[in-house]
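S.K.: Here's a structure for you.
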Amino acid sequence: MAVSEQSQDVFPWLKSLPVAPEFRPTLAEFQDPIAYILKIEEEASRYGICKILPPLPPPSKKTSISNLNRSLAARAAARVRDGGFGACDYDGGPTFATRQQQIGFCPRKQRPVQRPVWQSGEEYSFGEFEFKAKNFEKNYLKKCGKKSQLSALEIETLYWRATVDKPFSVEYANDMPGSAFIPLSLAAARRRESGGEGGTVGETAWNMRAMSRAEGSLLKFMKEEIPGVTSPMVYVAMMFSWFAWHVEDHDLHSLNYLHMGAGKTWYGVPKDAALAFEEVVRVHGYGEELNPLVTFSTLGEKTTVMSPEVFVKAGIPCCRLVQNPGEFVVTFPGAYHSGFSHGFNFGEASNIATPEWLRMAKDAAIRRAAINYPPMVSHLQLLYDFVLALGSRVPTSINPKPRSSRLKDKARSEGERLTKKLFVQNIIHNNELLSSLGKGSPVALLPQSSSDISVCSDLRIGSHLITNQENPIQLKCEDLSSDSVVVDLSNGLKDTVSVKEKFTSLCERSRNHLASTEKDTQETLSDAERRKNDAAVALSDQRLFSCVTCGVLSFDCVAIVQPKEAAARYLMSADCSFFNDWTAASGSANLGQAARSLHPQSKEKHDVNYFYNVPVQTMDHSVKTGDQKTSTTSPTIAHKDNDVLGMLASAYGDSSDSEEEDQKGLVTPSSKGETKTYDQEGSDGHEEARDGRTSDFNCQRLTSEQNGLSKGGKSSLLEIALPFIPRSDDDSCRLHVFCLEHAAEVEQQLRPFGGINLMLLCHPEYPRIEAEAKIVAEELVINHEWNDTEFRNVTREDEETIQAALDNVEAKGGNSDWTVKLGVNLSYSAILSRSPLYSKQMPYNSIIYKAFGRSSPVASSPSKPKVSGKRSSRQRKYVVGKWCGKVWMSHQVHPFLLEQDLEGEESERSCHLRVAMDEDATGKRSFPNNVSRDSTTMFGRKYCRKRKIRAKAVPRKKLTSFKREDGVSDDTSEDHSYKQQWRASGNEEESYFETGNTASGDSSNQMSDPHKGIIRHKGYKEFESDDEVSDRSLGEEYTVRACAASESSMENGSQHSMYDHDDDDDDIDRQPRGIPRSQQTRVFRNPVSYESEDNGVYQQSGRISISNRQANRMVGEYDSAENSLEERGFCSTGKRQTRSTAKRIAKTKTVQSSRDTKGRFLQEFASGKKNEELDSYMEGPSTRLRVRHQKPSRGSLETKPKKIGKKRSGNASFSRVATEKDVEEKEEEEEEEENEEEECAAYQCNMEGCTMSFSSEKQLMLHKRNICPIKGCGKNFFSHKYLVQHQRVHSDDRPLKCPWKGCKMTFKWAWSRTEHIRVHTGARPYVCAEPDCGQTFRFVSDFSRHKRKTGHSVKKTNKR
């Protein structure tokens, strides 16, 4: 334990670390602890921690020690009675055990920030430990050459220096159930004697024995006694005894009181920075060797010690405070905190829960379930008990309790108002989902006495506890079938607690075990109802169910779901990777909004006694409504191996259900209540109900426009006698429990493939809860149209089904379970995340990704968008937030703390939905007629990342076909200057289709290649970049099609479009904007108009009649079309300079007249006052109504790819008004861009195979010398080919694609693609040749790291 004798100056970062706030309540405010904490929570939570200085003195030292010894003695006696062991010293005083904690740095450890903790094996009385602690402190300071009295900052400096010095150990007695405060009965008596205020802190409501269940704390309604949560724990420490970075269980508040001794330093990080904090720990603490989920679990072991300096440098808000004896420290939900003691001291702590905790309770429960930790509490149970208790209160006019202060009542009313609002919102959400899922059928109520149904067993709890074999601190499970789970005290968790004690809210409990403080939670209604329900106790005594998707304990309503036979067969045999994409794209939040959009008037009732079928959409149908026709084909089942690697591949599936498919499936019934069945199994389409009547139901009814669940249509059972027929494959028909929200999501996913069997269950007191919610809603003036829900009692068959579902929870299914196939099994994903396969990246699960702040791999871009031009040197700085008393700017904080652009996220999701291909059951994608597969997958994804796209666009309709009058001569194709004139041709049939890379036709001699952004026309010599992927390389199935509906649809210049409104919207947004301005700026000379029909089909007539809104939208979309080539990564060509010269000549002739007339023309065009002849209209990608008043002469127009230039700020403006000023500004920007293009094209590389050009001769010379001319790079290459490939480093070009079916990953380099393919194939080619090792590795980096760390031989490397 060598200690450096150098000067112990305070670290600068410690001096600058913000100090957490301290609050000094008045005596009146101090009477209601929860109300006061709720009052300061908004301010203090931005620090994560705060300090409260009581207005009353602490208890005397003698009293505190006496109470502590009494608690320790009682605990020892209880252990002796339970057959354990108790320890007392020879004088008869109680003793306690301690743990050894490492101080110092051990570089040999894999992760040095994880400090070892182990049992010391010593037993001390309070006096003995105090003597040893003070002796250690004296000796340590003497070796440091420091005086005995040090400031807090000096001690902190000593501590952090010791953490990086030679290791030594200290002792700490923590997590000991007990309290040093006087018993509650004695405290109440003394309070009465003193007039209700108390003489010391222990005689007030701040007595730690009662804080968890204080008035206003939600934990008041927990029936279990969990040490450290609902009852306090004691901590006895010595100098440098530390507690590691952690958050409280379920993100609860914690209250900590220091009784006596030296001070204690606390460090805190606010909840807003929690995810960023975890990422810094993962990167800087764990060396990026753990994925985020395992990082969170490892932090939960409470062994990670890291200096706040690391977090401050990484942009994480962090603060500190020093707790002195007699002071309280409050930590707020989700705030990470750690600290250490300055010397010998002892204190105690427990959890509380203010109403603000309810806002984050669900997310905390999901994160806890994601690491397979069993839940300790149901936030919904506490919420319901809390609100119903408020309803049964005695009116204040006859309340014998004195009103202490208006502040107390005001703070309490704020908390009550918040809980009531959350309560009503939750019941409304349930009401909508019950109505949409149940279709009006009675919902089963769980029995009041459910001893015959074992809802939770010890096996289930034990299987959820995690054991970490690497650490001496671990959770031990003696026997999965035993009655208790033994928890090693060294793990920093709670004491040895029986499962039935700790999780009694999950299991059946005695109905007579009620605390007197909770008696008012039982009734809120009349005395008659109270007598009627005298057998039932508070709502907390009812059993709880855990959702398989999110892990949250559903206290009120659950759904038991089983896929139907058809859906199960599909799930077991087909590649279902697109389900994950569907979930990632839609999100669960949309379902609630969708449910609220439903109309309850169309609901029909089902059979009341059995599971009922959900109306499904079969795949064999062809429905025609009016002039609208939609059709789909029956899927072909494709077989695929169901293994872990297949699941990994499914995480990268690139197809999802698009809006187009949803709209096609939306069918209007011919008459109210009358629908037609299209049976997938080949039946006559009718199902017979129990009463013998024939009931038709609509198989086509899909979602509403918001993807909601339809309430219309009838459904009845075919298999009434046995609704769940046993199948040979248990995994395919396994019953699972879902919360209502995720049950609705699963129903929506499986609806097209056969549907589900569904049983809805509610708490036996749910009708009473819903009745109370309606009263509270009126009180809060919340208007809602409640759906009427009928309830029924469960039958014996229902109880057997419930028991089977709960048994399936305990039986851990493999990767063939249908919920695993569907990607909605949270427990399986949590287990999978701990496998070596996912050591650095979590397996995709939408719930887990959202809980840990990760974006969906479907929507996330593989590389960051490049900001080029002059804007790259200037980073816009803005205020991100205020934490720890400081305003944080965007350049100061960790990237995880930067606010996400909600509009950008929505547009990205919309873009993903529109770009994603439709996929049938065979795994093949069906492409729109005018979009090639390659262009959509590559360009669409890139375009989504760089531009915000409107969710809706102007429908594009097929116009009259045109015939080329004057072709392009050979001369014009050389200088790329041409003139085209078109005339209407209604008598000539023309072909618009061609297989391959080019598309041409008699009427369309120019076509935009969506993949490359190059104009293809007759006589035009095509060229392409070396970095681009050819369509032919991906197979002959990829075709480029023009967007004509049919050849015969052109006749007579008028037609009915074969596209409905929504199809055209999709086609527009899927079009790559690849047409240069020279072809888009045409004068329309042949008058055409669109007339909207009620059925959504547009008809053409002979006069322009277009609304201002449509015109403005078209002009805005033209802005997007102009800049597409800028964003495609397509920069230089071999003939850049020639085209630039021609463009400059043309510009001098036309720019002035265009400026004078463009604004006036657009205004007249938008108002419908002016008709112009059509010069051309091409149905290729990105064609828009762009008007030029004066047509330039022959030779003035040209096609020229745009340069990757600066991004104009108006790129995302699709709906702004096109005024004269806007048009003039656009012309000025065009001139600036052309100047840059000319500069860029001034110096062309003439080396063979190189098409790059530069703006200066210096850059060109460096380039020819095989030196990268990019500023700050300057790399040298021995081959010009490698230099050209190196340019990918400085651009967004990712030409290489993963060949695995369903994977959307793209790469810049071949080696990275090769390594990625191993993820799909499971290949592990690197094998350690060391005897008795034989480890295999997928990546060479992992293999090299293994050899460095182990020293194994590198000479015998094998590849297999």
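Using N, Cα and C of the backbone, Cβ positions are placed for all residues, glycine too.
Worth saying up front: this structure is predicted, and the values here are computed from it rather than measured.
Pulled from Swiss-Prot, these are the listed features:
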type	residues	note
DOMAIN	20-61	domain 'JmjN'
DOMAIN	203-369	domain 'JmjC'
MUTAGEN	HIS246 to Ala	Loss of demethylase activity
BINDING	HIS246, GLU248, HIS337	Fe cation binding site
MUTAGEN	LYS1281 to Ala	Reduced binding affinity to DNA
MUTAGEN	TYR1282 to Ala	Reduced binding affinity to DNA
MUTAGEN	TRP1309 to Ala	Impaired binding affinity to DNA
MUTAGEN	TRP1311 to Ala	Reduced binding affinity to DNA
BINDING	CYS1328, CYS1333, HIS1346, HIS1352	Zn(2+) 4 binding site
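Please go over these features one by one and say how buried each is and what sits next to it.
M.R.: Using a Cβ-Cβ cut-off under 8 Å and counting only residues 6 or more beyond its ends in the same chain, the domain 'JmjN' (20-61) has close neighbours at 67, 180-182, 196-202, 204-206, 211, 214-217, 253, 255, 259-260, 266, 268-272, 319-321, 323, 325-333, 335-337, 352, 354-356, 404-405, 407-408, 411-412, 414-415, 882-885.
Around HIS246 (mutagenesis position), a 10 Å sphere centred on its CB holds 17 further CB atoms from the protein chains shown.
Its Cβ placed at the centre, LYS1281 (mutagenesis position) has 13 other Cβ atoms within 10 Å.
Residues within less than 8 Å, Cβ to Cβ, of TYR1282 (mutagenesis position) and separated from it by at least 6 positions along the same chain comprise ASN1266.
TRP1309 (mutagenesis position) falls outside any helix or strand according to DSSP and counts as coil.
Within the same chain, no residue at least six positions away from TRP1311 (mutagenesis position) has a Cβ under 8 Å of its Cβ.
DSSP assigns HIS1346 (Zn(2+) 4 binding site) to a helix. Long-range C-beta contacts of HIS1346 (Zn(2+) 4 binding site), restricted to its own chain and to partners at least six residues apart, with a cutoff below 8 Å, comprise CYS1328, GLN1335, PHE1337, HIS1352.
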S.K.: Far apart in sequence but close in space: which same-chain residues, 6 or more away, have a Cβ under 8 Å from CYS1333 (Zn(2+) 4 binding site)?
M.R.: THR1350, HIS1352
S.K.: Three states by DSSP: which one describes HIS246 (mutagenesis position)?
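M.R.: It is in a strand.
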S.K.: Which number gives the other C-beta atoms within 10 angstroms of the C-beta of CYS1328 (Zn(2+) 4 binding site), all protein chains shown included?
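M.R.: Taking all protein chains shown, CYS1328 (Zn(2+) 4 binding site) has 21 Cβ neighbours within 10 Å.
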S.K.: Measure from the Cβ of HIS337 (Fe cation binding site) and count the other Cβ atoms within 10 Å, all protein chains considered.
M.R.: 24
S.K.: I need the least crowded one of these recorded positions (GLU248, TRP1309, HIS1352), counting other C-beta atoms within 10 angstroms of each C-beta.
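M.R.: Result for the recorded positions GLU248, TRP1309, HIS1352: minimum number of other Cβ atoms within 10 Å at TRP1309.
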S.K.: According to DSSP, which of helix, strand or coil covers TYR1282 (mutagenesis position)?
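M.R.: Reduced to three states, the DSSP call for TYR1282 (mutagenesis position) is helix.
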S.K.: Within 8 Å of the Cβ centroid of the Zn(2+) 4 site residues CYS1328, CYS1333, HIS1346, HIS1352, which other residues of the same chain have their Cβ?
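M.R.: My list of surrounding residues reads ALA1329, GLU1330, GLY1334, GLN1335, LYS1347, THR1350.
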S.K.: When the domain 'JmjN' (20-61) is classified with DSSP, how many of its residues are helical, how many are strand and how many are coil?
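M.R.: Across the domain 'JmjN' (20-61), DSSP assigns the residues as follows: 16 helix, 6 strand, 20 coil.
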S.K.: Name them in sequence order: residues not among HIS246, GLU248, HIS337 whose Cβ is within 8 Å of the mean position of the Cβ atoms defining the Fe cation site.
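M.R.: Here the nearby residues are TRP245, VAL247, SER254, THR331, ALA335, TYR336, SER338.
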S.K.: Using Cα coordinates, what distance in whole Å links TRP1309 (mutagenesis position) and LYS1281 (mutagenesis position)?
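M.R.: Rounded to a whole number, the Cα-Cα distance is 14 Å.
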S.K.: In whole Å, note down how far the CA of LYS1281 (mutagenesis position) lies from the CA of GLU248 (Fe cation binding site).
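M.R.: Answer for this pair: 57 Å between alpha carbons.
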